[in-house]
Structures are given as structure tokens and as C-alpha cells.
Amino acid sequence: MSPKQEEYEVERIVDEKLDRNGAVKLYRIRWLNYSSRSDTWEPPENLSGCSAVLAEWKRRKRRLKGSNSDSDSPHHASNPHPNSRQKHQHQTSKSVPRSQRFSRELNVKKENKKVFSSQTTKRQSRKQSTALTTNDTSIILDDSLHTNSKKLGKTRNEVKEESQKRELVSNSIKEATSPKTSSILTKPRNPSKLDSYTHLSFYEKRELFRKKLREIEGPEVTLVNEVDDEPCPSLDFQFISQYRLTQGVIPPDPNFQSGCNCSSLGGCDLNNPSRCECLDDLDEPTHFAYDAQGRVRADTGAVIYECNSFCSCSMECPNRVVQRGRTLPLEIFKTKEKGWGVRSLRFAPAGTFITCYLGEVITSAEAAKRDKNYDDDGITYLFDLDMFDDASEYTVDAQNYGDVSRFFNHSCSPNIAIYSAVRNHGFRTIYDLAFFAIKDIQPLEELTFDYAGAKDFSPVQSQKSQQNRISKLRRQCKCGSANCRGWLFG
């Protein structure tokens with residue numbers, strides 16, 4: 001017998017959105033014992049068992065319409081007939097800056113579309129219905145109705161009469177939603193797990209995401225969308241500056257670490273690689289991974305050995321390129337067919353370090369669980385840390401936490417590749433996944449890598465290349481390159 005699922009009660013409907021024909025397409029639900037930040041937009045079909053809630057909302061609208069027909073009423077519906085809304089926007093745009101008018105117009109366009117947000121669409125496609133409980137439901141009219149009655153010039157008797165009506169409505173609804181008369185609704189859904197940003201406007205969502213970008217370390221990362229009216233990628237995504245170790249992941253043991261004794265002033269001597277103990281894992285270290293400009297050499301294998309905190313050299317050492325971080329300003333932008341992508345705002349010569357692939361470091365067991373869920377969605381952000389052991393202990397998951405690299409798209413003809421950068425030489429289960437340019441990249445050129453692993457980016461064939469976990473689903477490739485394979489993971 002499965003455990004009983006926790007249910008959540010609807011307190012009231014607080015708003016609605018109409019389609020172009022004036023029909024209701026979404027209701028904004030206030031959940032009992034939850035704040036307005038947990039409000040969710042639900043389609044009418046999800047309220048099939050909440051006739052009392054709908055009836056009260058309709059009564060409230062009629063009452064407000066009768067008491068104040070002026071469109072400036074504080075309780076005027078958020079999405080009136082499209083024509084009237086657009087007219088209102090036109091009237092107010094004269095005193096609003098151009099940038100804000102543009103964001104408002106996009107917001108109006110978005111609200112008038114007969115589709116949900118991306119997250120809502122996914123929930124509907126998977127046929128997950130909202131938990132709307134009618135047992136002992138309390139319908140509480142908005143307190144602002146009482147306050148607003150004073151603004152409308154109502155007498156004390158009228159206010160008292162409204163209070164009595166509210167009590168009568170509440171009692172009648174409790175009776176109507178008793179177990180004897182309530183219908184059985186669809187399976188419950190936890191409001192706290194839903195998109196908590198649906199109440200924000202286009203402008204607010206975009207600015208909130210840009211605020212996240214401003215907090216990223218290093219050169220600026222900007223956001224632009226010249227394709228459609230999606231304000232930004234998911235606001236639930238959190239940017240991090242280093243790996244986020246999860247339960248069961250063992251961090252490197254400092255007792256097993258060692259470093260080199262290279263110069264503390266100029267750092268390692270690029271012309272004398274045999275002196276640096278950090279390269280001892282190479283059979284015959286003939287050169288460092290980097291040249292004098294800090295670019296990865298064309299003859300470098302898939303693994304880069306950098307210095308670490310136990311070395312005598314400083315952070316300015318020429319063998320600490322990845323550790324010094326990103327030097328290129330980047331831009332997250334909306335592509336026409338591939339969702340969000342990333343491009344460089346400056347010219348990047350071949351060999352330039354771009355950034356690292358970050359995320360949660362999870363165990364192989366946890367990765368297996370998540371991999372199944374991600375395959376259901378048709379997408380995965382998992383990278384196995386298996387460069388030194390095919391049976392990898394850990395995997396990097398950038399689904400919810402990560403770097404700008406999380407938005408890198410695939411290409412069958414990529415301009416960047418991923419290297420395994422090791423600096424904890426006695427501990428190879430966790431290492432950096434570092435992106436470098438493998439050809440000259442022009443300003444505003446999209447940064448792409450081969451999701452299946454670039455087999456030929458290095459002339460050194462004795463080492464395998466790092467690749468992300470292969471999805472079980474074949475997906476059509478939209479990279480558009482001349483040598484496109486046609487399918488991802490196929």
C-alpha cells in the first residue's frame with residue numbers, strides 16, 4: 001500500500017488571465033497557509049472539483065464590477081480584453097522610458113499567447129495535475145475588499161452587510177465542500193515545488209536573472225534575447241564558482257597532496273618541464289600544457305596537469321591558467337532553434353581558456369537515478385568523471401547548479417573542446433572540466449562543443465577525450481554545420 005500523499009488546500013482564486021476571445025485560460029491560485037509567492041497559475045480544467053471556489057470568484061468579480069466599473073479599480077482583472085489592454089498600454093507609454101515600454105509590450109504579447117510558460121507546458125505534457133483539495137476548504141475573501149470599500153465611499157452599514165455576506169458565503173462553501181458532496185480530484189502537487197516566479201512580470205524576471213549574472217566572478221556575463229519574448233533561462237538555476245559536493249562524495253585528502261618546488265617568483269619554467277614535479281604523471285614530460293600566452297598547446301593531450309596549493313609557485317605561475325579563471329566576457333543569448341546559447345564578446349585565439357563545467361558532484365548511484373529522470377525529459381547535463389577510471393565514482397550534474405557553460409550548445413563542428421585539468425595529483429576522482437578554444441573564435445560567435453566527445457581535437461590519440469553522459473534518446477541535431485551527423489546521441 002502506497003503512503004498517503006500530502007494534500008494542499010485552495011484558499012481562493014486571486015486573479016485570472018484571458019485568451020484573445022475573452023475566455024479564461026488561467027486562474028491564479030492562493031494556497032491555504034502559503035504566501036502569495038507560492039501562487040500558481042492553473043488552467044480551468046484543474047479546478048473541475050472546486051465549483052464553490054469558482055462560484056465565489058465569479059460573485060466577487062460581479063460585485064467589484066457593479067461597485068466600480070472604472071478600469072483603474074485596484075481589483076481590475078490583470079488581463080482584460082486584449083484590445084482594451086493594448087489601448088491602456090498605448091496611453092501610458094508616453095511617460096515611460098523606451099526600454100520599459102519594450103519590456104511591457106513583450107509582456108503583453110506573452111500574456112496574450114495561447115500557451116503556458118515553458119515550465120507549465122512541461123508539467124501539462126506529463127499530465128501532472130494540481131492538488132486542489134475541497135475537504136474543509138476555507139474561502140477567505142481578500143482583506144483588501146474591506147479596505148477598498150472605504151475608498152468607494154460605502155457606508156458602515158454597507159460594510160457590515162458585506163461582512164455578513166462573506167460569513168454566509170464561507171459557511172455555504174464549507175457545507176458544499178464537505179466529504180459528502182466533494183468530488184475526487186487529481187493527485188496532489190506540492191506548491192513549494194512549482195515555479196515560484198510566475199507572478200513576476202517579464203521585466204522583473206529578466207532583471208532578476210541579470211542580477212544573478214552580475215554576481216558571477218570574472219568578466220561580465222550579459223543576457224540578450226532578440227528572437228522571442230522569453231525573458232530569461234530558468235530562474236531556479238543557481239550559478240556557482242566551484243563544484244558543489246553532495247552527500248556521499250569524499251573531498252580530496254590533503255595528506256595525499258604534494259606540489260612542486262619551482263620558483264616562487266616567476267613560477268614554473270616553461271622551457272624546463274622536467275624540473276616540475278607536477279608533470280611527473282607524464283611518461284616523458286617534454287612540455288607544459290600552455291605556451292607563454294597562457295593558451296593550451298595544439299600538441300597537448302586530453303589531460304592537463306596544473307600546479308596546486310602545495311606548490312611553491314604563486315597564482316601567477318604560467319601553469320595555473322584554469323585556476324585563474326575566465327578572462328573572456330560572455331553573453332547568454334537566445335538562438336532561433338536551439339534555445340539559449342553562449343557567445344564570446346571578444347575575439348578568442350585558438351587555445352584560449354573559456355571556462356569550466358561546474359555543477360553538483362554526485363555519486364554514481366545518484367547519477368543513475370537522475371539519469372533516468374533526465375531521459376524522461378529528453379535532456380541531460382551529466383558529465384561522468386571517468387577520465388582515469390571507466391567505472392567512475394562521481395558525476396557532475398549541472399541541471400540546477402553550474403556555470404555559464406551549462407548553456408553551451410552542441411555542434412558537430414565545434415569551436416571549443418573540454419579538457420581534464422588535474423591539480424590534486426594524489427586524488428584523481430575529482431578534477432576540473434575545462435573548456436578551451438580549438439580554433440579562432442570571432443566576436444559574437446556562438447561557443448559550441450561536441451556533446452559526444454571530440455575525438456580529434458588533439459593529435460595525441462593515446463588518451464581518450466572527456467565526454468558527457470550519453471542519453472538513451474536520439475535527438476535531431478540542429479547545429480547546422482556542414483558535417484552535421486544529423487542526430488545527437490544516435
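Using the three backbone atoms N, Cα and C, a Cβ is placed for every residue, glycine included.
So, quick note: what you're seeing has the original residues, none of the substitutions.
Here Swiss-Prot describes Trp31 to Gly as a published mutagenesis experiment; the accompanying note says: Weak effect on methyltransferase activity. Under the DSSP three-state reduction, Trp31 (mutagenesis position) is assigned to strand.
According to Swiss-Prot, the mutagenesis experiment Trp41 to Gly carries this note: Weak effect on methyltransferase activity.
Positions annotated as Zn(2+) 2 binding site by Swiss-Prot, on the basis of experimental evidence: Cys260, Cys278, Cys307, Cys311. Here Cys307 (Zn(2+) 2 binding site) comes close to Gly259, Cys260, Cys262, Gly267, Cys268, Cys276, Cys278, Cys313, Cys317, Asn319, Arg320, Arg423: these same-chain residues lie at least six apart in sequence, with C-beta atoms under 8 angstroms from its C-beta. Under DSSP, Cys307 (Zn(2+) 2 binding site) is assigned to coil, being neither helix nor strand in the three-state scheme.
Taken from Swiss-Prot, the feature Zn(2+) 3 binding site covers Cys268, Cys307, Cys313, Cys317, and the record attributes it to experimental evidence. In this structure, Cys317 (Zn(2+) 3 binding site) belongs to neither helix nor strand by DSSP; it is coil.
Among the mutagenesis entries in Swiss-Prot is Arg320 to His, noted as: Abolishes methyltransferase activity.
According to Swiss-Prot, the S-adenosyl-L-methionine binding site annotation covers Lys338, Gly339, Trp340, Tyr381, Arg406, Phe407, Phe408, Asn409, His410, Cys477, Lys478. Applying an 8 A CB threshold to same-chain residues 6+ apart, the list for Arg406 (S-adenosyl-L-methionine binding site) reads Phe237, Tyr357, Leu358, Gly359, Tyr381, Ala398. Under DSSP, Arg406 (S-adenosyl-L-methionine binding site) is assigned to a helix (H, G or I) in the three-state scheme.
Among the sequence features in Swiss-Prot, the mutagenesis site Gly378 to Ser is noted as follows: Abolishes methyltransferase activity.
In the structure as shown, the Cβ atom of Tyr451 (mutagenesis position) sits within 10 Å of 23 other Cβ atoms. Quoted from Swiss-Prot, the note on the mutagenesis of Tyr451 to Asn is: Abolishes methyltransferase activity.
Among the mutagenesis entries in Swiss-Prot is Lys455 to Arg, noted as: Greatly diminishes Clr4 automethylation and causes hyperactivity towards histone H3K9.
Per-residue pLDDT, averaged along the domain 'Post-SET' (473-489), amounts to 75 for this model. Per Swiss-Prot, domain 'Post-SET' is recorded for 473-489.
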Validating a neighbour-count step here. Other CB atoms within 10 A of the CB of Cys268 (Zn(2+) 3 binding site): how many?
25
Cα-nearest neighbour of Lys338 (S-adenosyl-L-methionine binding site) within the listed recorded positions, Trp31, Trp41, Cys311, Tyr451:
Tyr451
Within the chain of Lys478 (S-adenosyl-L-methionine binding site), which residues six or more apart in sequence place their C-beta under 8 angstroms from its C-beta?
Glu337, Lys338
Let me know the DSSP-derived helix, strand or coil state of Trp41 (mutagenesis position), please.
strand
State the Cα to Cα distance, in Å, between Trp340 (S-adenosyl-L-methionine binding site) and Trp41 (mutagenesis position), rounded to an integer.
25
May I have the list of same-chain residues other than Cys260, Cys278, Cys307, Cys311 whose Cβ is within 8 Å of the Cβ centroid of the recorded Zn(2+) 2 site, in sequence order?
Gly259, Cys262, Cys268, Cys276, Glu277, Glu306, Asn308, Phe310, Ser312, Cys313, Cys317, Asn319
Among Lys338, Gly339, Trp340, Tyr381, Arg406, Phe407, Phe408, Asn409, His410, Cys477, Lys478, which the record lists as binding S-adenosyl-L-methionine, how far apart in Å are the two most distant Cα atoms?
18
Cys278 (Zn(2+) 2 binding site) has its Cβ surrounded, within 10 angstroms, by a count of other Cβ atoms equal to 26
